[in-house]
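Peer 1: Pasting the relevant annotations from Swiss-Prot:
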{"type": "MUTAGEN", "residues": "G2 to A", "note": "Abolishes myristoylation and plasma membrane localization"}
{"type": "MUTAGEN", "residues": "I321 to A", "note": "Reduces E3 ligase activity"}
{"type": "MUTAGEN", "residues": "C354 to A", "note": "Abolishes E3 ligase activity; in association with Ala-357"}
{"type": "MUTAGEN", "residues": "C357 to A", "note": "Abolishes E3 ligase activity; in association with Ala-354"}
Amino acid sequence: MGNISSSGGEGRRRRRRNHTAAPPPPPPPPSSSLPPPPLPTEIQANPIVFAAVTPYPNPNPNPVYQYPASYYHHPPPGAMPLPPYDHHLQHHPPHPYHNHSWAPVAMARYPYAGHMMAQPTPYVEHQKAVTIRNDVNLKKESLRLEPDPDNPGRFLVSFTFDATVSGRISVIFFAKESEDCKLTATKEDILPPITLDFEKGLGQKFKQSSGSGIDFSVFEDVELFKAAADTEIYPLAVKAEAAPSGGENEEEERSGSKNAQITQAVYEKDKGEIKIRVVKQILWVNGTRYELQEIYGIGNTVEGDDDSADDANDPGKECVICLSEPRDTTVLPCRHMCMCSGCAKVLRFQTNRCPICRQPVERLLEIKVHGNNGSGNNTGQGETVEQE
């Protein structure tokens, strides 16, 4: 009987030992890369306070990592997913014994998804520019009115032009342009068109013959200074055709199908004096109409025949960004030629503003200027870059 009682007591004691709760796992060793942050002053001075604010350990910890309440934010809709976990740089989650109010600084390794969104690469379209040869070029800054010495009150039209081939110049008053680039004089009975043949040459000067000038006193101010954009009638138009006169294709030349440059101008009154202002210049090449645009700074990039010291040290020839390479890229639509192609390719990924006027950039036009022979008819080979 004693043996049975003894064995029963041992069995009960053995069963009690089997149901004893296992002790909690020891805390992980601290990270060697970053020291734990210091405790607050009041906790260091009073350890009892630290024990009071320490949360009771959870016997069933959640296997999913819980972000500190002061750190986690709900990501906005459409945010990029988090990058893969980096086992070399990340630190283990804080032990439940640690206070969440002072999470380790290394927890910043878990980035907020909104800051990881990469900037989209701008869409860039490359197009080849068209090279056009302009055989006749009227220098629009030279277009002016001169008083007729033999006929007081009348004014003669004069200008300077360059021509690489022979051709014909026509001056039309109150001209209207048709679809095939043909100019029609709307007041031909009062001011008939003036036509003059020319030979090839540079720096040629045109001037109306005496007695054929315009008398502004016979016209109303509304007719002279009316906006040409409203009526599509320009008070003055000059058409320079690059076509030999008297050839077998004379009828084709009169139809306007030959290469030509058209300069359209209006009259303006400045301090009682009537002056000419050029509105636009048009190129008609192989049946296609092109409108010429000024490029600011292209004159500084053309290497002329003058090799003087002042020209060699001209600071306007270099790129405004690197200050070393020559300018060969124009910003559109402001038309500032101010950069080299290398800086332009880098700049378009950083900003969409012109370095000169800070206007938005729509296209970058690279122009390779072959040289300047003094004619002003330089041709260019370039590439346009469209950025959206």
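Each residue, glycine too, has its Cβ placed from N, Cα and C.
Mind mapping these onto the model and telling me what they sit next to?
Peer 2: I321 (mutagenesis position) is surrounded by 16 other CB atoms, counting those within 10 A of its CB over all protein chains shown.
C354 (mutagenesis position) has a Cβ environment of 19 other Cβ atoms inside 10 Å.
A coil conformation is recorded for C357 (mutagenesis position) in the three-state DSSP classification, outside any helix or strand.
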Peer 1: Roughly how many Å lie between the Cα atoms of I321 (mutagenesis position) and C354 (mutagenesis position), rounded to a whole value?
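Peer 2: Just about 11 Å between their Cα atoms.
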Peer 1: What are the non-local neighbours of C357 (mutagenesis position), defined as same-chain residues 6+ apart in sequence with CB under 8 A from its CB?
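Peer 2: Long-range Cβ contacts: C334, H336.
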